[in-house]
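Just below is one structure, and these are the notes that go with it.
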Amino acid sequence: MKILRKNHPLLKIINHSFIDLPTPSNISSWWNFGSLLGMCLVIQILTGLFLAMHYTSDTTTAFSSVAHICRDVNYGWLIRYLHANGASMFFICLFIHVGRGIYYGSYVLSETWNIGIILFLTTMATAFVGYVLPWGQMSFWGATVITNLLSAIPYIGTTLVEWIWGGFSVDKATLTRFFAFHFILPFIIAAFALVHLLFLHETGSNNPSGLNSDSDKIPFHPYYTIKDLLGIFLLLLVLMILTLFFPDILGDPDNFTPANPLNTPAHIKPEWYFLFAYAILRSIPNKLGGVLALILSILILAAFPLLNTSKQYGLIFRPVTQVIYWIFIANLLVLTWIGGQPVEYPFTMIGQIASITYFAIIIILIPVSNTIENNIIKL
């Protein structure tokens, strides 16, 4: 068996990726979230596949087909809520994974980092089109508001929006194509994840100390397979608690009402994992400016490798940048809170301050703190 896994063309790839992979001996539990994201993707694809067997992408029957899944299909309620809450778990793991990458300087591995940003954007797109499918009030109005943002693009905006809608409003054509996108995108995410791993294994993982670990590597199996299994069991425990005890806690009550184009909800807001970007969008009074800020709020992650001037790897020995990093995390939480609040004083003002702070920390404060720390090292 040992000879087979090292020589067989297919098993050799698996062996080099998950068994004999040389891994730093000191990586902490923060490195577990990559495998947890893989687990979340598997859960989402499997539950989504079973949901797709019973779902109908037609405006007249979409809402009732979701109700039918929950009421009449064997364990349909469980599959539906595993899928809905699985998306939340996916984004929790994703945010922690990106946060760990920023803290420990993983953005230095630029190819892996940039593929990760593409994965992040693709996952957000998948979640957005998926949120439209139950065809509740918030699904419909969320789709209308977010797709309508493209009309801010000069010259081609209106045509582009009508092209995406497949008509002059969000209707049957929109729902059908969103279902098609939602079905295919997870498989594209899986393909990108393999490319992400490919680039990671070219350079090897970094580690919490930020020091070169070439002289201190251990095989991935059994040490980290056991560690990842513990993480997977804990993830499943949290997901099952969420699904079985609090299935609707992260959903929107408006989505229990079928979509009605003639009745606008009091506060249109996306799912919780988009609220930080939604708050940035709303904080700019100009429509085109808001859309650009929304896109930049994610794409600015690509600036980390370019703005990095530090002579050290990661933040473990950099107290000044550590403080700025935790202010950045707190600021993100404030943006998430503001995104779910109505557009009125004082929330608009807090949102504008938090949005400016978000970009200022990445573009100004972190590079300045890097320079300060480099000068301290010279002393």
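Cβ from N, Cα, C; glycine included.
Record features, source Swiss-Prot:
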{"type": "BINDING", "residues": "His83, His182", "note": "heme b b562 binding site"}
{"type": "BINDING", "residues": "His97, His196", "note": "heme b b566 binding site"}
{"type": "BINDING", "residues": "His201", "note": "ubiquinone binding site"}
{"type": "VARIANT", "residues": "Met39 to Thr", "note": "In strain: Isolate MVZ 174229 and Isolate MVZ 174230"}
Spatial neighbour of His182 (heme b b562 binding site) that is closest, considering only the recorded positions Met39, His97, His196, His201 and their CA atoms: Met39
Residue among recorded positions Met39, His97, His196, His201 with Cα closest to the Cα of His83 (heme b b562 binding site): Met39
Sparsest-packed of the listed binding-site residues (His83, His201) - C-beta count within 10 angstroms: His201
Packing count at His97 (heme b b566 binding site) (other Cβ atoms within 10 Å of its Cβ): 20
Cα-to-Cα gap, His97 (heme b b566 binding site) vs the residue listed as 'ubiquinone binding site', nearest whole Å: 17
For His182 (heme b b562 binding site), the number of other Cβ atoms found within 10 Å of its own Cβ: 22
